[in-house]
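**Student:** This is the structure, below, for whatever I ask next.
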Amino acid sequence: MASLRGSETMCNITTSCNVDSNIDQFFQPTLYIIVIVLGFPTNCMALWAAYMQVKQKNELGIYLMNLSIADLLYITTLPLWIDYFVHHDNWIHGQVSCKLFGFIFYTNIYVSIAFLCCISVDRYLAVAHPLKFAKVRRVKTALLVSAIVWLTEIVANSAPLFHDELFQDRFNHTFCFEKYPMEPWVAGMNLYRTFLGFLAPWGIMLAAYRGILRAVRGNVSTERQEKAKIKRLALSLILIVLLCFAPYHVLLLWRSVLFLINPCDCGGEENLFGAYHVTLALTSLNCVADPILYCFVNEGARHDVGRALATLLGLFQRGKSPETLMGASITVETPLAVKKPDFYSEVKTNAYKNDIEVLKDECLQMTILSVKK
């Protein structure tokens, strides 16, 4: 431990890795602008669609709302990061703003992953165990789980708020939320982020969708076309999480391991700098993929959003009250907004028959947002 602290002091005093910040001037700003242009309006519409589901007492809407909120918070940080990269990785907005926007930026990566995991588990319970876990899949439970997710990720990622996050390099650039070589506490935090923030939720998602596919294959009442759609959607979710987040966490883990082996070695940092920044930028594509995957590929939700936009345009043209929007554009039986049946009231009359019918309804109507209206 003493030698590690000595290495940290030596690195702080004598070592500043010669990373090429010029490579960030075009790719990251361009990508972030695209994410803002596409991600902000689509997440706003996804947030509205999720709110409509919550009004229908659908617990899935809670997770989707939180996912959209996390994406929108992430997007609000991008303008300052665009400015940062345009100025060759030079933060000009002070220590407080660096801490705040860096904290929001990185925390919401893991909040998004966590809520994608919650959605996966919720869909697994809806498809594979619609009766057994009916009481668990409620709005109150979803609210409690959401609060736990936010609290856990905020606490787990709060360490940078208590450290200086502005660092000068040898070219007088002011780095924000990055130091080359990294600090020991950052390496430890990166290990937590990689294994518990990314790999653990992704493993749960893989297990959940494996269970979904197994349940779908064993359900004779689901049409062949619907089964294929469910499988495509499940695979799309896994691939999006893999493509958006896995490259970044591979390099994050690589950098951290290299540092722990040789704390003051700049060779690895300099070689990985460009690729690391590219993979970090690619995580932003999740903000575009989330609303597309969970809302706009779905016929019912897409129809709702189209009706809402048409109604909104009509209100502006005719000058009517905006309140008419709330009652004029809800497709109650979209795959996202189907109300769960009251299992226990109907079972009183004919338990066996109604259990079978409810099971069929759940499997047909609640299979990963993909049942046709």
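Glycine is no exception: its Cβ is also placed from the backbone N, Cα and C atoms.
What you see is the original sequence, not a version with the noted changes.
Pulled these from Swiss-Prot:
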type	residues	note
MUTAGEN	Gln53 to Ala	Induces a shift of the optimal pH for activation
MUTAGEN	Asn58 to Ala	Induces a shift of the optimal pH for activation
MUTAGEN	Glu59 to Ala	Induces a shift of the optimal pH for activation
MUTAGEN	Asp71 to Ala or Asn	Decreased proton potency
MUTAGEN	His87 to Phe	Decreased proton-induced G-protein coupled receptor activity
MUTAGEN	Asp89 to Asn or Ala	Increased proton sensitivity
MUTAGEN	Tyr106 to Phe	Increased proton potency
MUTAGEN	Arg123 to Ala	Decreased proton-induced G-protein coupled receptor activity and ability to mediate activation of adenylate cyclase activity
MUTAGEN	His173 to Phe	Decreased proton-induced G-protein coupled receptor activity
MUTAGEN	Glu178 to Gln or Ala	Decreased proton potency
MUTAGEN	Tyr248 to Phe	Increased proton potency
MUTAGEN	Tyr276 to Phe	Does not affect proton potency
MUTAGEN	His277 to Phe	Decreased proton-induced G-protein coupled receptor activity
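For the listed features, I'd like the structural context: burial, neighbours, distances.
**Tutor:** Secondary structure from DSSP puts Gln53 (mutagenesis position) in a helix.
Asn58 (mutagenesis position) falls within neither a helix nor a strand when secondary structure is assigned with DSSP, and so counts as coil.
For Glu59 (mutagenesis position), applying a Cβ distance below 8 Å and a minimum sequence separation of six or more within one chain yields Asp122, Arg137, Arg138, Val139, Thr141, Ala142.
Reduced to three states, the DSSP call for Asp71 (mutagenesis position) is helix. Non-local neighbourhood of Asp71 (mutagenesis position): Gly39, Asn43, Asn108, Ser112, Asn286, Cys287, Asp290, Pro291, each in the same chain, at least six residues away, with C-beta under 8 Å from its C-beta.
His87 (mutagenesis position): 15 other CB atoms within 10 A of its CB, across all protein chains.
Non-local contacts of Asp89 (mutagenesis position) by the CB criterion (under 8 A, 6+ apart in sequence, same chain) comprise Ser21, Asp24, His173, Phe175, Glu178.
In this structure, Tyr106 (mutagenesis position) is part of a helix by DSSP.
Its own atom aside, the Cβ of Arg123 (mutagenesis position) has 26 Cβ atoms within 10 angstroms in the protein chains shown.
Mapped onto three states, the DSSP output places His173 (mutagenesis position) in coil.
The 10 Å shell around the Cβ of Glu178 (mutagenesis position) contains 19 further Cβ atoms across the protein chains shown.
The Cβ of Tyr248 (mutagenesis position) has Tyr276, Thr279, Leu280, Leu282, Thr283 as same-chain neighbours under 8 Å, each 6 or more residues away in sequence.
When Cβ atoms from all protein chains are considered, those within 10 Å of Tyr276 (mutagenesis position) total 21, not counting its own. When secondary structure is read from DSSP and collapsed to three states, Tyr276 (mutagenesis position) falls in the helix class.
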**Student:** Going by C-alpha distance, which of the mutagenesis positions Gln53, Asn58, His87, Arg123 is nearest to Tyr106 (mutagenesis position)?
**Tutor:** His87
**Student:** Quick check: of the mutagenesis positions listed here (Gln53, Asn58, His87, His277), which one has the Cα closest to that of Arg123 (mutagenesis position)?
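**Tutor:** If we rank Gln53, Asn58, His87, His277 by Cα distance to Arg123 (mutagenesis position), first place goes to Asn58.
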**Student:** If you measure Asn58 (mutagenesis position) to His87 (mutagenesis position) at Cα, how many Å is it?
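**Tutor:** The Cα atom of Asn58 (mutagenesis position) is 46 Å away from the Cα atom of His87 (mutagenesis position).
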**Student:** Fewest other C-beta atoms within 10 angstroms of its own C-beta: which of the mutagenesis positions His173, His277 fits that?
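**Tutor:** If we count Cβ atoms within 10 Å for the mutagenesis positions His173, His277, the smallest count is at His173.
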**Student:** In whole Å, how far is His277 (mutagenesis position) from His87 (mutagenesis position) when you measure between their Cα atoms?
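**Tutor:** His277 (mutagenesis position) has its Cα 15 Å from the Cα of His87 (mutagenesis position).
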